[in-house]
Amino acid sequence: MVEKKSPAEGWPVVNGDYIVGDPESPVAATTLASHIEDIPVEAGAAIAGPCKTENLGIEKMIANLISNPNIRFLILCGSEVQGHITGQSIEALHQNGVDPDKRNIIGATGAIPYIENIPDEGIERFQKQLEIVNLIDVEDADAIKAKVKECIEKDPGAFEEEAMIIKVEEGGEEEEGEEVKPVAPETALIEARMRNIQTQVKMIGSTNRMFAGMYSGKVQGIMIGLAFTLTLGILLLV
């Protein structure tokens, strides 16, 4: 039988719109924009609930996950959150972390993907403790339950370190308490395209500098060749 540990006292440590199951289960699920949190819990998940924003919403989720070392799998299921692109932001955070200065999630395509209330050690713990299971845009109950049970069968046991407790400013319900304005899908798409354009401009600039250097080298070579030819011609005439 795999080893289990006690979650933080009073777990879950952050209030939210979720359902709690067996705290010793190795599985947690975020249902993103969908309210189907009962499905994972019925299949044996420790906790399940929506996560609608790519900043404070993710921070609250992480605080509840790393404060229970028994949770080793995070299933991303339900409809992706339009504009915020929360599911993809969670994957990017787990894979890439955040920029140490700007605190933005590296590689996230959401509108405001910033993690300001979770320190680096909390993000690192999230990355090490959890394995991400991608079922984004899947709402089929049978598929979700099957994946929960599959993860339970692969339970590696509790994470080697004890529960990590991080305080996150709650500010009420996620939809109302976060200082995040709803972002239309069109706006998020424009912002994502702007970021892509900026990247392409930087690449073009680098390419231009490279070709400029090559051109400068060619001109320099031609001038040296002409000077050598003229010098040789003068010497022959003399």
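Heads up, the Cβ atoms here are built off N, Cα and C, so glycines get one too.
So, quick note: what you're seeing has the original residues, none of the substitutions.
A sphere of 10 angstroms centred on the C-beta of H84 (mutagenesis position) encloses 29 other C-beta atoms. Taken from Swiss-Prot, the feature 5-hydroxybenzimidazolylcob(I)amide binding site covers H84, and the record attributes it to a curator's inference.
H35 (mutagenesis position) counts 10 other C-beta atoms within 10 Å of its own C-beta, drawing on all protein chains shown. Experimental mutagenesis is annotated in Swiss-Prot for H35 to K, with the remark: No change in cofactor binding. No change in cofactor binding; when associated with K-94.
Among the sequence features in Swiss-Prot, the mutagenesis site H84 to G, N or S is noted as follows: Abolishes cofactor binding. When secondary structure is read from DSSP and collapsed to three states, H84 (mutagenesis position) falls in the coil class.
The annotation that Swiss-Prot gives for the mutagenesis experiment H94 to K reads: No change in cofactor binding; when associated with K-35. For H94 (mutagenesis position), the number of other Cβ atoms no farther than 10 Å from its own Cβ, over all displayed protein chains, is 19. In the three-state DSSP reading, H94 (mutagenesis position) counts as helix.
Across the structure, H84 (mutagenesis position) and H94 (mutagenesis position) are spaced 17 Å apart at their Cα atoms.
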